[in-house]
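Peer 1: As a published mutagenesis entry, TYR45 to Asn appears in Swiss-Prot alongside the note: Strongly reduced activity. In Swiss-Prot, a mutagenesis experiment is listed as GLU46 to Phe or Lys, annotated with the note Reduced activity. Here Swiss-Prot flags GLU46, ARG94, THR129, PHE130, ARG157, ARG269, TRP309, VAL310 as (Z)-N-(sulfonatooxy)alkanimidothioate binding site. Annotation source Swiss-Prot lists active site, proton donor at ARG94, ARG157. Mutagenesis annotation in Swiss-Prot: PHE130 to Ala, described as Lost activity; the structure shown retains the original residue. Swiss-Prot gives this note for the published mutagenesis ASN152 to Ala: Slightly reduced activity with a lower proportion of thiocyanate formation. Where Swiss-Prot documents ASN152 to Met as a mutagenesis experiment, the accompanying text is: Normal activity but slightly reduced proportion of thiocyanate in favor of epithionitrile formation. Increased activity leading to lower production of isothiocyanate but reduced proportion of thiocyanate in favor of epithionitrile formation; when associated with T-151 and N-153. Mutagenesis annotation in Swiss-Prot: ALA153 to Asn, described as Normal activity but slightly reduced proportion of thiocyanate in favor of epithionitrile formation. Increased activity leading to lower production of isothiocyanate but reduced proportion of thiocyanate in favor of epithionitrile formation; when associated with T-151 and M-152; the structure shown retains the original residue. Record note (Swiss-Prot), mutagenesis MET186 to Gly: Increased activity. The unchanged residue is displayed. While the structure shown retains the original residue, Swiss-Prot records the mutagenesis experiment SER216 to Thr with this note: Modified product profile with increased levels of epithionitrile at the expense of isothiocyanate. Per Swiss-Prot, Fe(2+) binding site is recorded for GLU266, ASP270, HIS274, and the stated evidence type is a curator's inference. Under its mutagenesis entries, Swiss-Prot includes ARG269 to Ala with the note: Strongly reduced activity. Strongly reduced activity; when associated with A-94. Quoted from Swiss-Prot, the note on the mutagenesis of GLU272 to Ala is: Sligthly reduced activity with reduced formation of epithionitrile and thiocyanate, but accumulation of isothiocyanate.
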Amino acid sequence: MARTLQGEWMKVEQKGGQVPAPRSSHGIAVIGDKLYCFGGEDPPYESIDNDLYVFDFNTHTWSIAPANGDVPKTRVLGTRMVAVGTKLYVFGGRNKQLEFEDFYSYDTVKEEWKFLTKLDEKGGPEARTFHSMTSDENHVYVFGGVSKGGLNATPFRFRTIEAYNIAEGKWAQLPDPGEDFEKRGMAGFLVVQGKLWVFYGFATANDPKIPTLYGSQDYESNRVHCYDPATQKWTEVETTGFEKPSRRSCFAHAAVGKYIIIFGGEIERDPEAHQGPGTLSREGFALDTETLVWERYEGGPIKPSNRGWVASTTTTINGKKGLLVHGGKLMTNERTDEMYFFAVNSST
């Protein structure tokens, strides 16, 4: 059967400059012809720096953005970042000493950081790591992640979405998806054609009597959910496909049209948990959010090796939209600084 999504992998050349060290558990976002990179770890649980790195797609060189304004003080891992307009939004993360960061923006025109929200205060979002983040034109969304504890009684992982209204500068929690919804970290999280999709991720069992894949209450999930802001309703989505991805977390993902595109990820955690590499994938899959059918994609000979705990985003390079992947953890448990782009050539 002919594949409905065609594309090709390319390795993005990096010619030098102030190049970020290899890392995982960091955040990236693209504004115009610039890629921004923040946070990360190497080795496990060792945060690296608090510099904001800038990659120029025209010169293929790196630089460090000016550190003006309310610069985040903590060197963080397990953080996430998105772009809306000309601003970056960075949420959460922590260092080895369990010092957690808050919510900031960075104006790429003024080249200035701005403190936005103190996390862990009553009535607002709680501090966290290994969460997921996405955005639309008016909102920044944060899903899941691992709890610090904070002032509110909270499970070890979250199952709710926090929505930040950019114009109003206010947070609101979207409707709770219910007890059957898994609490997850490192899940896929995207806005696709106006709806919020949560898929796969590392989950905590709701019922302690339920046996899990690892003999504990933590496991890789394969469930897919969708939230419609128009109706304020959650739906668990039953997907199909001859080549359907196995359970996983910590994978790269992007939205292109009606498609959710994923790559790699952790398909089995390491016996030493985050200290080890686990079993990592180099498979690529695409979900048609209209037909709800998964299919595998290959993308030619230039394909990333097995990896997880990457940073990823949707962007356009050379006129083609696709999935950009930076850094991550390899099967050797080493971190990488490689950058790859899966360019979508056609989709039906």
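Positions of Cβ are set from backbone N, Cα and C atoms, glycine also.
Quick caveat, the model's predicted, so the values are computed rather than measured.
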Peer 1: Given the recorded positions TYR45, ARG269, ASP270, which lie close to ARG94 ((Z)-N-(sulfonatooxy)alkanimidothioate binding site), meaning Cα to Cα within 10 A?
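Peer 2: Near ARG94 ((Z)-N-(sulfonatooxy)alkanimidothioate binding site), where near means Cα within 10 Å, the recorded positions are TYR45.
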Peer 1: Here are some recorded positions: GLU46, GLU266, ASP270, GLU272. Which one has the most Cβ atoms within 10 Å of its Cβ?
Peer 2: GLU266
Peer 1: What other residues of the same chain, not counting GLU266, ASP270, HIS274, have a CB atom within 8 A of the CB centroid of the Fe(2+) site?
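Peer 2: Residues close to the Fe(2+) site, other than GLU266, ASP270, HIS274: CYS250, ARG269, GLU272, ALA273, GLN275, GLY276, PRO277, GLY278, GLY308, TRP309, LYS329.
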Peer 1: I need the CA-to-CA distance for MET186 (mutagenesis position) versus PHE130 (mutagenesis position), whole Å please.
Peer 2: 5
Peer 1: To the nearest whole angstrom, what is the C-alpha distance linking THR129 ((Z)-N-(sulfonatooxy)alkanimidothioate binding site) and ASP270 (Fe(2+) binding site)?
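Peer 2: Distance between the two Cα atoms comes out at 19 Å.
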Peer 1: At the level of the C-alpha atoms, what whole-angstrom distance separates TYR45 (mutagenesis position) and HIS274 (Fe(2+) binding site)?
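Peer 2: So the Cα of HIS274 (Fe(2+) binding site) lies 8 Å away from that of TYR45 (mutagenesis position).
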Peer 1: Using CB atoms and a 10 A radius, I'd like the single residue among the recorded positions TYR45, PHE130, TRP309 with the highest neighbour count.
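Peer 2: That would be TRP309, with the highest Cβ count within 10 Å.
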Peer 1: Assuming the binding residues for (Z)-N-(sulfonatooxy)alkanimidothioate are exactly those in the record, GLU46, ARG94, THR129, PHE130, ARG157, ARG269, TRP309, VAL310, what is the maximum CA-CA distance in angstrom, rounded?
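Peer 2: This binding site's residues have a maximal Cα-Cα distance of 21 Å.
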Peer 1: Once the chains shown are all counted, how many other Cβ atoms turn up within 10 Å of the Cβ of THR129 ((Z)-N-(sulfonatooxy)alkanimidothioate binding site)?
Peer 2: 23
Peer 1: Say you check the Cα of VAL310 ((Z)-N-(sulfonatooxy)alkanimidothioate binding site) against those of the recorded positions PHE130, ASP270, GLU272, HIS274; which is nearest?
Peer 2: PHE130
Peer 1: Rank aside, I only need the closest one: which of the recorded positions GLU46, PHE130, ARG157, TRP309 has its C-alpha nearest to that of ARG269 (mutagenesis position)?
Peer 2: TRP309
Peer 1: Can you grab the distance from ARG157 ((Z)-N-(sulfonatooxy)alkanimidothioate binding site) over to PHE130 (mutagenesis position)? Cα atoms, rounded to a whole Å.
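Peer 2: Approximately 10 Å lies between the Cα of ARG157 ((Z)-N-(sulfonatooxy)alkanimidothioate binding site) and that of PHE130 (mutagenesis position).
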